[in-house]
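Structure record follows, encoded as structure tokens.
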Amino acid sequence: MKTLFLGVTLGLAAALSFTLEEEDITGTWYVKAMVVDKDFPEDRRPRKVSPVKVTALGGGNLEATFTFMREDRCIQKKILMRKTEEPGKFSAYGGRKLIYLQELPGTDDYVFYCKDQRRGGLRYMGKLVGRNPNTNLEALEEFKKLVQHKGLSEEDIFMPLQTGSCVLEH
């Protein structure tokens with residue numbers, strides 16, 4: 001019985017991992033809604049966001065690239081997301097951040113959910129993303145359910161202004 005359970009579990013894990021790789025997670029994603037935990041400073045919440053470009057690096061690893069303005073300068077941020085044993089789970093910054101990618105059923109949208117370990121504490125952030133900048137109300141409702149399931153408050157969901165990528169200075 002244990003052997004059968006182990007076989008089914010490993011098969012399911014392999015199937016889930018295969019599904020995530022098969023579904024094209026690469027490309028441009030538009031941030032439609034965000035949520036952060038209550039400990040996240042209000043003044044650090046992004047009011048404007050650029051699209052996120054996800055690139056496959058091989059071996060199941062991904063790179064997420066986006067730009068933002070800081071003190072009138074365009075800054076580009078690249079995050080190396082290393083594949084873990086758990087399907088849909090990636091680590092970044094030496095394991096300090098754990099990033100989960102979850103497709104929302106019945107939509108073309110995903111949730112990028114992040115646990116960030118800082119100075120002995122944990123911070124949580126979630127992003128509802130899609131292939132186009134239009135907000136899908138079904139996906140937004142699913143995002144709200146997921147937010148509550150993760151222990152975050154629906155009241156902390158906000159919709160930043162979607163902008164284009166800024167131009168880097170050379």
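Every residue gets a Cβ built from N, Cα and C, even glycine.
Original residues throughout; no substitutions modelled.
Copied over from Swiss-Prot:
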- Lys77 to Ala: No effect on binding affinity for undecanal, palmitic acid, efficient aldehydes, benzenic aldehydes, heterocyclic aldehydes or aliphatic acids (MUTAGEN)
- Lys97 to Ala: No effect on binding affinity for undecanal, palmitic acid, efficient aldehydes, benzenic aldehydes, heterocyclic aldehydes or aliphatic acids (MUTAGEN)
- Lys127 to Ala: Decreases binding affinity for undecanal, efficient aldehydes and aliphatic acids from 9- to 12-carbons long. No effect on binding affinity of benzenic or heterocyclic aldehydes (MUTAGEN)
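If you count neighbouring Cβ atoms within 10 Å for each of the mutagenesis positions Lys77, Lys97, Lys127, the highest count belongs to Lys127. Lys127 (mutagenesis position) and Lys97 (mutagenesis position) have their C-alpha atoms 15 Å apart, to the nearest angstrom.
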